[in-house]
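To start, the structure under review is shown below, and the notes come after it.
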Amino acid sequence: MAHLVEGTSIIDGKWQLPILVTDLNIQRSISVLGNLNVGGLMLELVSECDVERDWSDHALWWPEKRRWLQHTRSTLDQNGITAETQLEFTPMHKEARIQLPDMQMIDARVDFSVNSFKATKKLCRDLGIRYSEELSLKRYIPPEDLRRGTSDADNMNGPLSMRPGEESVGPMTLRKAAPIFASQSNLDMRRRGQSPALSQSGHIFNAHEMGTLPRHGTLPRGVSPSPGAYNDTMRRTPIMPSISFSEGLENEQFDDALIHSPRLAPSRDTPVFRPQNYVEKAAINRGWLDSSRSLMEQGIFEGDIILLRFKFMNFFDLNPKYDPVRINQLYEQAKWSILLDEFDHTEEEATLFAALQLQATLQRDSPEPEENNKDDVDILLDELEQNLDAAALNRRSDLTQVPELADYLKYMKPKKLAAFKGFKRAFFSFRDLYLSYHQSSSDVNSAPLGHFSLKGCEVSQDVSVGQQKYHIKLLLPTAEGMIDFILKCDSEHQYARWMAACRLASRGKSMADSSYQQEVESIKNLLKMQSGNGNENGNSNTASRKAAAVKLPNDFNVDEYISSKYVRRARSKQQIQQRVSDAHGNVRQLTATEAKLQYIRAWQALPEHGIHYFIVRFRNARKAELVAVAVNRLAKLNMDNGESLKTWRFANMKKWHVNWEIRHLKIQFEDEDIEFKPLSADCKVVHEFIGGYIFLSMRSKEHSQNLDEELFHKLTGGWA
């Protein structure tokens, strides 16, 4: 008989199955047959406990296999349960410590039996955050493991007890968090000596990990106390008593502590994780939980720290009326990513971010302006009227003329030898999705010097308003591969029009689209806010637009507003304060919510926004390489400078899946297949980023906004 073991007494073919009732801390042995179903086993167990209580939230958990027995009609034989099996009868909802994007720690009851996608959805609903598919949960990883990266070696020993820092990889597999092997010494050399935090002891934190310190006197399993663990600033744990995490928020009654986050600054006494290179930036994407598996299946247990973060940088319909919590939490995550140098940005941009942050802080207690008395129906009718007017205008434009830009610009091809001669001047024309250029305007009827389709190109900016520098950087797909092309504009107005056209063309839209003029105005507004950043090199036109400087608060701390990289470069803190004060003059009319939204828009305009780095090894390759997943593409990058070497568009992708046996991600494109093994993060993480962005790209205001969870898991599940 399959269930017979030595020493086990058999009565009528029955055998004893031990089950631990966790919340009562008692163990019961139930006499069972292999054909008993899971539901019947729970009924017998409850009867054996002889305790009057509500057991509806309890389920059976199999610790050795790390899975819930959720199919109540399946039998013990079907589940592979024998007399040697140890089961637990435990509540599905348990207490967890959730760190929000603004670094606040809250205690919440979370369902540990459903997949993390559902758990995130419920948590976001309770917090008042719409579009939960943009967020995800992340495990706490000890900082020393975060610095070192993950092992390249497979764990061939089968399932083991999961410890802090370990990540589950597909069904019944595990990978340990260990240093990259010696074969990856080239990566280790890039790390060594480049991060000031690497040689220091204590907890390392960044915008994704910062503030994950436990309450005073408690630490996660396997984590030792350190000098920074009980730092006064970092152990702040604001609990919002007015929020009941078992009930949803109704009637827009959002908690003020979630809309206006408490003040928190990086402490000089606590070492911080500021990524110094692309290997360290790749480490930030470790720890994302598998959306299709439950928390306990991934080694998250009661009382553990879980990080809630915006994962996908594609934000749908940010509305101040419905999203005060969502806007603030997104703003806070953006703020910390800027302060801790997760995104490269210029000094001018840093000053603008500081000015917007200052305005949001100063306006914190000021009431938002009263909205008009229009109800929701009137507002929707107004939006519909505007959309119909724009559509009608577009149709008229299509019948009469196709929008076109034509102007003299300067250009450069950085990878050509001619680049040493600097920029050349030519006459450019932009029509539909195509960019052409001639020697002069009189040559437009002859063959162009160059003709490119901008659909699917990569567009980034290199702008300094103070220095009158307006560069548009294009990475263009051609038959010979990707080529770099830089356009140099002469003025803000010219730059705004051409940059807007390039951005829309990269998304497959022409200037006839109704969003073109909005894009132009958005770029102009951003340039206008940067125009008062106190740069001495600015011309008289820029200087004349500066508003009067504001007097900074007495408790103004530059470390709370400016990245330490630029604080160190400044001659003095007074110089930084003066620049922030000057820049603030251009944003002082904004409300707190408007300042946060402008901060988010400026953050989204950064070249690295929406790019997630991973260290991988391509099939049959010897050395590791840098890969980036973006909103609409996958790219292979130079690991030293981040320069794009090759790009694969999601639009050209036919199929992708994970081979769990060798932990490879295989992607089939129209013209080639690629296969690689992620080294810096779990292979499921990379797969979810690709499938998740494809899922988010399907959202539109014209379609129902009901969350299609089945489609999400189809795109992110990892199975062929």
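Cβ atoms here come from the backbone N, Cα and C positions, even for glycine.
If you look up Swiss-Prot, you'll see 288-614 marked as domain 'FERM'. For the domain 'FERM' (288-614), the model's average pLDDT works out to 84.
Annotation comment: Swiss-Prot describes 402-507 as domain 'PH', evidence class sequence analysis.
Taking all protein chains in view, 17 other C-beta atoms sit within 10 angstroms of the C-beta of THR85 (mutagenesis position). Here Swiss-Prot describes THR85 to Ile as a published mutagenesis experiment; the accompanying note says: In R367; temperature sensitive. Adults are paralyzed. Induces disorganized body wall muscle. Disrupted integrin attachment complexes in muscle, which results in degradation of muscle proteins in the cytosol, myofibrillar defects and disruption of sarcomere organization. Mitochondrial fragmentation.
Each residue of the domain 'PH' (402-507) gets a DSSP state, and the totals for helix, strand and coil are 23 helix, 52 strand, 31 coil.
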